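Reading through the structure tokens given below for one structure.
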Amino acid sequence: MSKLRMVLLEDSGSADFRRHFVNLSPFTITVVLLLSACFVTSSLGGTDKELRLVDGENKCSGRVEVKVQEEWGTVCNNGWSMEAVSVICNQLGCPTAIKAPGWANSSAGSGRIWMDHVSCRGNESALWDCKHDGWGKHSNCTHQQDAGVTCSDGSNLEMRLTRGGNMCSGRIEIKFQGRWGTVCDDNFNIDHASVICRQLECGSAVSFSGSSNFGEGSGPIWFDDLICNGNESALWNCKHQGWGKHNCDHAEDAGVICSKGADLSLRLVDGVTECSGRLEVRFQGEWGTICDDGWDSYDAAVACKQLGCPTAVTAIGRVNASKGFGHIWLDSVSCQGHEPAIWQCKHHEWGKHYCNHNEDAGVTCSDGSDLELRLRGGGSRCAGTVEVEIQRLLGKVCDRGWGLKEADVVCRQLGCGSALKTSYQVYSKIQATNTWLFLSSCNGNETSLWDCKNWQWGGLTCDHYEEAKITCSAHREPRLVGGDIPCSGRVEVKHGDTWGSICDSDFSLEAASVLCRELQCGTVVSILGGAHFGEGNGQIWAEEFQCEGHESHLSLCPVAPRPEGTCSHSRDVGVVCSRYTEIRLVNGKTPCEGRVELKTLGAWGSLCNSHWDIEDAHVLCQQLKCGVALSTPGGARFGKGNGQIWRHMFHCTGTEQHMGDCPVTALGASLCPSEQVASVICSGNQSQTLSSCNSSSLGPTRPTIPEESAVACIESGQLRLVNGGGRCAGRVEIYHEGSWGTICDDSWDLSDAHVVCRQLGCGEAINATGSAHFGEGTGPIWLDEMKCNGKESRIWQCHSHGWGQQNCRHKEDAGVICSEFMSLRLTSEASREACAGRLEVFYNGAWGTVGKSSMSETTVGVVCRQLGCADKGKINPASLDKAMSIPMWVDNVQCPKGPDTLWQCPSSPWEKRLASPSEETWITCDNKIRLQEGPTSCSGRVEIWHGGSWGTVCDDSWDLDDAQVVCQQLGCGPALKAFKEAEFGQGTGPIWLNEVKCKGNESSLWDCPARRWGHSECGHKEDAAVNCTDISVQKTPQKATTGRSSRQSSFIAVGILGVVLLAIFVALFFLTKKRRQRQRLAVSSRGENLVHQIQYREMNSCLNADDLDLMNSSENSHESADFSAAELISVSKFLPISGMEKEAILSHTEKENGNL
């Protein structure tokens, strides 16, 4: 019974543990085992690993060996593939996979066989990242099955294009192992061609061909079924079946045509201007068209950019010009908008199409300067029929598919708010051409109608009743009612379809000035309140017009709402404008000469000449569209006239656009004799040759009518070019008779431009621009129909129609670009940032790079300042940016301190030459915003670079949203605080911004609403500042990939697995303890019988089969009586039972375990 005693004396806690462990679910046991296996495996896979090739001809070939746990071993070749070879070649820096021999060509390896059934995708960074059976596991491989590879670093490989007429087109041939071979055309596409053209430095791929288009080759066929993504550095880096593996013959040899080897050109035909018309492409010596299938604004933008025209505004599907003929070279063109040439966009193969010439594509290119959008016939600029003028062609918009989204875009573009409705039937019929504009749709959030996609200009008809008409929310049609003379009366404004009056407290002198101008009533004379012109009826508009006075229409003025019911018709406002709106010349031989007559108070009368001078006459001639004043003859030359002689005296300066703009006095003027009436002779339609009044070689040209005040020559002979970015390019302007004016582009050509460039000392003309290429001018259009022979020394020595004689508008202002015109830019294909990139200068009509020899920080500062970027920058190393290759213009630029522009810095002579990217200058200018005098780079006083100097920001309205924009712009973390009152000291210089009101999501501070630049009443004691979170990004250096893995990841994995296993064992321990506690509670709450049963079962569970056999074989049935209570102490230690209970348990046990 000693064995039984051992059972009774055993700690029942360990018995609990064994019982619960045995009763664990299969899932729990599986998890424990898997984690244990992972723990063991990770200790193996996490060690450092290395890769090498052994016994090969060179470092890029041989038997594959892997080092694991400091022991080198081989790889079995079961399932060995080219994908695995590619991974190994890339890993070892031999990127070109040649072949995957089934067994090593060299002698067999020795030691462990570490890997078997290796399965790679080809893009893994290391061989052990591929799937395999497990370290050291293999299918009874021997070292006769050791895997090997043959790679190459590409140095012994060559490629060429043959039979194409040049080195950039032809049949593809590759030299491998000393033999030239071809490429099969199976699955060959534009991606393959792109790799080849880039590899051969032949530009971009234009086309590819198969079926031995360039003749059949000879020798091996090296590649078949290539798979390229288009960005590989060499063709042999694309996926392939292996060198020399194919199922082709030379009838399937592939070829390519690259851009540098193609005879490619693009032109526009049959357009209104040189930048509009049908598109035609020259390919392989023949011109053909482009089908309009899928043609949209992205395609048009690429075409316009390629042609050197402004941004594409219209993408014409069917043009007004005649149909093309010949080839249709391209179809289904699909551009993203950034491609440098139309043939670099996706398209069908050259010559493959499903079109006819009724579907020829075209474009109209424009930067918007020659486009005009307006609403006509609706009573104000914000309502009416939609009219579009594109490059002198006037058209209407067809309302097929026209809705509120399209109308919203028009209203927004015109500054007229949002669309109220899209039809207003009482508009007057404004005549337009039969040219119609069609839009497929707008999404409603475009900034202009030109931004809507899929324009179609012309080619289709639209009925007159289909013309698009809209009314915008800012539509306010003004009128003057109840006045006793023209241009006076009660102010009434029409909103929508309703007329209403304005309260006299809501209409300022500035608003009245705008009203008079819009009604063509000259200037405001007075504002009269208190219903001076009678009380109106109906609506009184509860809004205040907040005009500045320079607006052309009342609808352009901001409006502030006013509470309803605070005004009555007894306070209707009235306005009196200048009365001198009707004026004429009478008794002259032409409409542009004669006696001056005004209509005042409904009656015509002559004007007294007591204060009439040439400046007044200039304004009158311009108002009558008669050019400029040539003379102001006296002595009633054109008759005395009948009726009233008005004694009003005009005080014009000569620069006004309208006689009503000139100050007028009449009070106290003396009576005027009938022979003292004002007269004028305007230049009108007279044709003459004009010269400088100050020229010593040419005296003033005598007029045909010798009057004492005649002017027939330019007063000072001044000439300038405006808005061109330099003194040698821009809009041509001439100073004549006290005002600057422009030249019309009719007949404007290089001969005229040559004279301008020579006169200004700007070399020769390289471009004579028209259509207000440099923006619309103001003032007179002095000259038209210029006919220079190119030898004149002054532009006004050329023949023309004469001063002011023209039929033009400022949309036709002429301009020039001279050879000495220079411009500057930083450009980068990878970024649109204008303040970083390759330094380029424009000279003699072309862009070129700048060499970095002698380039200094001082020179970089000059460049950055000239570009308005910052006051300094840094020189970057040669960029990998794939910027277009262009020649170098200049080198050795050495700027001393002081120059404002790069043009003032000495350098080597201009010399156009080819240069390598390493010789070019790459610059990054500093940020236009900075923080000063703070403890870190992300806190301090806010300063902005603008207008060539650093300045501060006033703290009026400055808050955390403004600070957030600054922090984001500087690359710092979120804003912590927005400081006021010069927290980081007072700055110097201008205070550039005030009343900044950011939302917090703007990309830069100058995108936030604020007062105009430099308009501030603040002092530097109000300088704004910020405190941003200071983000310090520390880059962890990466270990070079040489076949060795990092130990760090292995340690981490082992640690995690250990923690998981520990957690599982702790959970089992607490589970056991908790169950024992429940059992104690159960025993104490039950009766004695239950206690006896539980104890019996617990004892029984601790006895194995041998114990039971021993007890059953006992011959002395009374041995059990020898057990004493003392021998059961170990039981009572775990179950609190009495002595009687112990005896009962013993007796019960004897009865159950044998018939003693």
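Residue positions begin at 1 at the first shown residue.
Glycine too: its Cβ is placed from the backbone N, Cα and C atoms.
Residue counts of the domain 'SRCR 1' (51-152) by helix, strand and coil are 16 helix, 35 strand, 51 coil (DSSP-based). Per Swiss-Prot, the feature domain 'SRCR 1' maps to 51-152; the stated evidence is sequence analysis.
Using DSSP to sort the residues of the domain 'SRCR 2' (159-259) gives these counts of helix, strand and coil: 17 helix, 37 strand, 47 coil. For 159-259, the entry in Swiss-Prot reads domain 'SRCR 2', with the evidence type sequence analysis.
Residues or ranges marked as domain 'SRCR 5' by Swiss-Prot: 478-578.
Annotation source Swiss-Prot lists domain 'SRCR 7' at 719-819.
T1072 to A appears in Swiss-Prot as a mutagenesis experiment; the accompanying note says: Impaired phosphorylation by PRKCA.
Quoted from Swiss-Prot, the note attached to the mutagenesis of S1084 to A states: Impaired phosphorylation by PRKCA.
Record note (Swiss-Prot), mutagenesis Y1096 to A: Massive decrease of endocytotic activity. The unchanged residue is displayed.
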Recorded stretch, among 159-259, 478-578, 719-819, maximising Cβ pairs under 8 Å relative to the domain 'SRCR 1' (51-152): 159-259
Secondary structure content of the domain 'SRCR 7' (719-819), with strand meaning DSSP E or B: 16 helix, 37 strand, 48 coil
